[in-house]
Amino acid sequence: MSHRPILKNFPQVDHHQASGKLGDLYNDIHDTLRVPWVAFGIRVMSQFEHFVPAAWEALKPQISTRYAEEGADKVREAAIIPGSAPANPTPALLANGWSEEEIAKLKATLDGLNYGNPKYLILISAWNEAWHGRDAGGGAGKRLDSVQSERLPYGLPQGVEKFHLIDPEAADDQVQCLLRDIRDAFLHHGPASDYRVLAAWPDYLEIAFRDTLKPVALTTEFELTTSRIRKIAREHVRGFDGAGGVAWRDMADRMTPEEIAGLTGVLFMYNRFIADITVAIIRLKQAFGSAEDATENKFRVWPTEKG
């Protein structure tokens, strides 16, 4: 009798499974957004053959702008849960034998996640709004100015490498249980990419879940914070020069009614899921220092103000 894993991988086209045109698209997402992983939601939606290529083609010119980057900054800055700061895990990590260098590497990983998550919230907001025919750009009648339309450099920031996401099914039972417990605490459907990255340090992730995440999971403060950043993202995409996605009515010749219905649910789910993860991972970095440090764009291309 085969061993039944504690945690089953949610259906998706994972990084190592994407080849050909889809592999090229994943790399283009990496380099356009300057992020070291392709979001869980995109990997799930890539099972709908025609959607992600069409939605990305529409969004790419919009999300590669300074305006989009500023929107992600606004999301990040608003993602702090009100109330007391979480306990700093550094003493516990040092007691577990961690070196300062290892802690610095962990913090840098959190910075990479916190750079990317708000950008993915902008992305999923644009895709979800456009899917339903709501304003996801191009409807304001006012185009971006020359500063707002400046382009991000193409490619990962200097010194940043693509993340390795552990395979939940192949992880040991302790890690699988931990990923399952985090999933269930937030009523999610599967472990986020972020936790698959952080599972490389299971002792840290266990401390982080127990002391930083579990106490706020599903609280009113957490839910209000995620609602706030979803609103910021939704309002920001309306300022794009063109629609940041595709409407389901325009995909009806390439998708079955069942696929359209299924994808509608997936978009709705990830619009909330990515907001949850954005708030959670910023809180993990906040525990190491301050809200200001946790919400800072560590890979800023332009100064906060032009000049």
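Yeah, the Cβs are placed from backbone N, Cα and C, and that goes for glycine too.
Heads up, this one's the original sequence, none of the swaps are in it.
Source: prediction; values computed, not measured.
According to Swiss-Prot, the mutagenesis experiment ASP28 to Asn carries the annotation: Less than 10% activity. Sequence-distant contacts of ASP28 (mutagenesis position), defined as residues of its own chain at least six apart whose C-beta falls under 8 angstroms from its C-beta, comprise TRP56, LYS60.
For ARG34 to Ala, Swiss-Prot lists a mutagenesis experiment annotated as follows: Almost no effect. The Cβ of ARG34 (mutagenesis position) lies under 8 Å from the Cβ of TYR115, LEU152, PRO153, GLY155, LEU156, PRO157, VAL160, PHE299, each of these being in the same chain and 6 or more residues away along the sequence.
The 10 Å shell around the Cβ of ARG43 (mutagenesis position) contains 23 further Cβ atoms across the protein chains shown. Look at ARG43 (mutagenesis position): DSSP puts it in a helix. Quoting Swiss-Prot on the mutagenesis of ARG43 to Ala: Almost no effect.
According to Swiss-Prot, the experimentally introduced change THR65 to Ala is described as follows: Complete loss of activity. According to DSSP, THR65 (mutagenesis position) is assigned to a strand segment. Non-local neighbourhood of THR65 (mutagenesis position): LEU144, GLN148, SER149, GLU150, ARG151, LEU152, each in the same chain, at least six residues away, with C-beta under 8 Å from its C-beta.
Looking at Swiss-Prot, you'll find the mutagenesis ASP73 to Asn noted as follows: 50% activity of wild-type. For ASP73 (mutagenesis position), the same-chain residues 6+ apart in sequence whose C-beta sits under 8 angstroms from its C-beta are PRO118, ASN297.
Within the same chain, residues at least 6 positions away in sequence whose Cβ sits under 8 Å from that of GLU102 (mutagenesis position) are LEU93. For the published mutagenesis GLU102 to Gln, Swiss-Prot gives the following note: 15% activity of wild-type.
Under the heading of mutagenesis, Swiss-Prot lists TYR120 to Phe and annotates it as follows: Less than 10% activity. Around the Cβ of TYR120 (mutagenesis position), 29 further Cβ atoms fall within 10 Å across all displayed protein chains. Under the DSSP three-state reduction, TYR120 (mutagenesis position) is assigned to helix.
Residues within less than 8 Å, Cβ to Cβ, of SER125 (mutagenesis position) and separated from it by at least 6 positions along the same chain comprise ALA136, ARG230, ALA233, ARG234, HIS236, VAL237, ASN271. According to Swiss-Prot, the mutagenesis experiment SER125 to Ala carries the annotation: 60% activity of wild-type.
Within the same chain, residues at least six positions away from GLU161 (mutagenesis position) with a Cβ under 8 Å of its Cβ are PRO36. Under the heading of mutagenesis, Swiss-Prot lists GLU161 to Gln and annotates it as follows: No effect.
Cβ neighbour count for ASP194 (mutagenesis position): 27 (other Cβ atoms within 10 Å of its Cβ, all protein chains included). ASP194 (mutagenesis position) falls within a helix when secondary structure is assigned with DSSP. Here the residue is the original one, while Swiss-Prot reports the published mutagenesis ASP194 to Ala, Glu, Gly, Asn or Ser with the comment Complete loss of activity.
Separating the Cα atoms of TYR120 (mutagenesis position) and ASP194 (mutagenesis position) is a whole-number distance of 12 Å.
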